[in-house]
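Colleague: A single structure is presented below for examination.
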Amino acid sequence: MAGKRELLMLENFIGGKFLPCNSYIDSYDPSTGEVYCKVPNSGKEEIEAAVEAAREAFPAWSSRSPQERSLVLNRLADVLEQSLEELAQAESKDQGKTLTLARTMDIPRSVLNFRFFASSNLHHVSECTQMSHLGCMHYTVRTPVGIAGLISPWNLPLYLLTWKIAPAIAAGNTVIAKPSEMTSVTAWMFCKLLDKAGVPPGVINIVFGTGPRVGEALVSHPEVPLISFTGSQPTAERITQLSAPHCKKLSLELGGKNPAIIFEDANLEECIPATVRSSFANQGEICLCTSRIFVQRSIYSEFLKRFVEATRKWKVGVPSDPSANMGALISKAHLEKVRSYVLKAQTEGARILCGEGVDQLSLPLRNQAGYFMLPTVITDIKDESRCMTEEIFGPVTCVVPFDSEEEVITRANSVRYGLAATVWSKDVGRIHRVAKKLQSGLVWTNCWLIRELNLPFGGMKSSGIGREGAKDSYDFFTEIKTITIKY
């Protein structure tokens, strides 16, 4: 009889040391449905220890020059890059995404986050003005806020954790980070690299556990004046409630119900593969994924036929399979939630053209209990349907026709979210008109997911509060002060 497999045991990282926890929670391999890891079930006690460590580290770290801090960030990028393959393997196993995606996007982008903020941190300028008639000069300075509370999601675990840590410590803050309890492994591995990169103890503290226990303890702590959160709207509402008594600075990057608008002059050779990717990349578990596709009626039938054909070629497979385009969803509960949207659409009279309930999914025996789902295309669905108004966060997209430019803008803007949109057309004038009228924080035209990290990232309406990016992140992680000199 084969021996029982040993589970990976994670520990909190506080004050430069790994510390065990009194209790642990199970973490699952999404591709098999098996428990493979134990994550600390931290709470108030661990947050108190992390706050003490971050408080002690803050004076020395914040006193370092931007140049000195940037050297540390670049060393962090170096050690991450040296561990790229190991981190990619772990990210794929922990999250369910394909190993190819982890290798080519998640870990390289984590490296870039530190390199980018190491550079941008050196190029901020202050404002200065004179009032000669009063003999006064005014100028501004920015100072770090203090201890930054960072809460990152499960869909892009290390990618979004480092997107928060890098600008926070570059600006001179110390941090307490809480990754998702479902995808904590690469954050734990990251902690092992900090000493090698020369990060002083207490500058980066990572505490693992659930939102209701450790997340609430972090958000409500009076010595944590700033919270950066990426995740769901209900959790953001709770964070806002807990933060209000302390008047904390908040950055909330939430969900989306992102439209793609495809006009009759679109280049379908480019549009269709790009829209398949924007709909189903990372199992549709990216806040920027397309979940509503509006196609001008004159090309609707052709687009739909070709889009479904291309979707059926989008291979679902074991994450380690180099030919797989899609891996497993994050959890059994999430898989059931995504499937429930498809069932609801069917009861409303919508047609499922491919995917869930239509096509057969073939997997190796070991992976048949994993959380896999075929990419699913829905049509003949009303704009008021839950599938057209609520964030599904899975491999499900709806395709509907439209007639006029004005009509499609109104329909695209009809949901409570406003994170991202894509527009496909050869008419430059139309692109500018439509992009300006869309209620989205990001609009891609004739492309998707091309990011310039110097520019703002974030959404409108219920998609969040604030922006992230070079200057926006620097402004968020610092306090501005106006100084007046009488001469």
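Cβ coordinates are placed from backbone N, Cα and C, and glycine is handled just like the others.
The noted changes are left out; the structure has the residues it started with.
Feature table excerpt (Swiss-Prot):
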type: VARIANT; residues: Val145 to Gly; note: In strain: FVB/N
type: BINDING; residues: Gly231, Ser232, Gln233, Pro234, Thr235, Ala236; note: NAD(+) binding site
type: ACT_SITE; residues: Glu253; note: active site, proton acceptor
type: ACT_SITE; residues: Cys287; note: active site, nucleophile
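A description of the local structural setting of each listed feature is requested, covering burial, neighbours and distances.
Modeller: Around the Cβ of Val145 (variant position), the same chain contributes Ala171, Asn173, Pro225, Leu226, Lys249, Phe477, Thr478, Glu479, each under 8 angstroms and 6 or more positions distant in sequence.
Counting only same-chain residues six or more apart in sequence, the Cβ atoms lying under 8 angstroms from the Cβ of Ala236 (NAD(+) binding site) belong to Phe229, Leu252, Leu254, Gly464.
In sequence order, Phe229, Thr230, Gly231, Cys287, Phe457, Gly458, Gly459, Ser463, Gly464, Gly466, Glu468 make up the list of same-chain residues 6 or more apart from Glu253 (active site, proton acceptor) whose Cβ falls under 8 Å from its Cβ.
Cys287 (active site, nucleophile) falls within neither a helix nor a strand when secondary structure is assigned with DSSP, and so counts as coil.
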Colleague: Other than Gly231, Ser232, Gln233, Pro234, Thr235, Ala236, which residues of the same chain sit close to NAD(+)? List them in sequence order, counting a residue when its Cβ is within 8 Å of the Cβ centroid of the site.
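Modeller: Neighbours found: Phe229, Glu237, Arg238, Ile239, Leu254, Gly255.
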Colleague: Relative to the Cβ position of Gln233 (NAD(+) binding site), how many further Cβ atoms are located within 10 Å?
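Modeller: Around Gln233 (NAD(+) binding site), other Cβ atoms within 10 Å: 16.
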Colleague: For the binding-site residues listed here (Gly231, Pro234), which one has the lowest count of neighbouring CB atoms within 10 Å of its own CB?
Modeller: Pro234
Colleague: If you count other C-beta atoms within 10 angstroms, which of the recorded positions Ser232, Thr235, Cys287 is the most crowded?
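Modeller: The largest 10 Å Cβ neighbour count belongs to Cys287.
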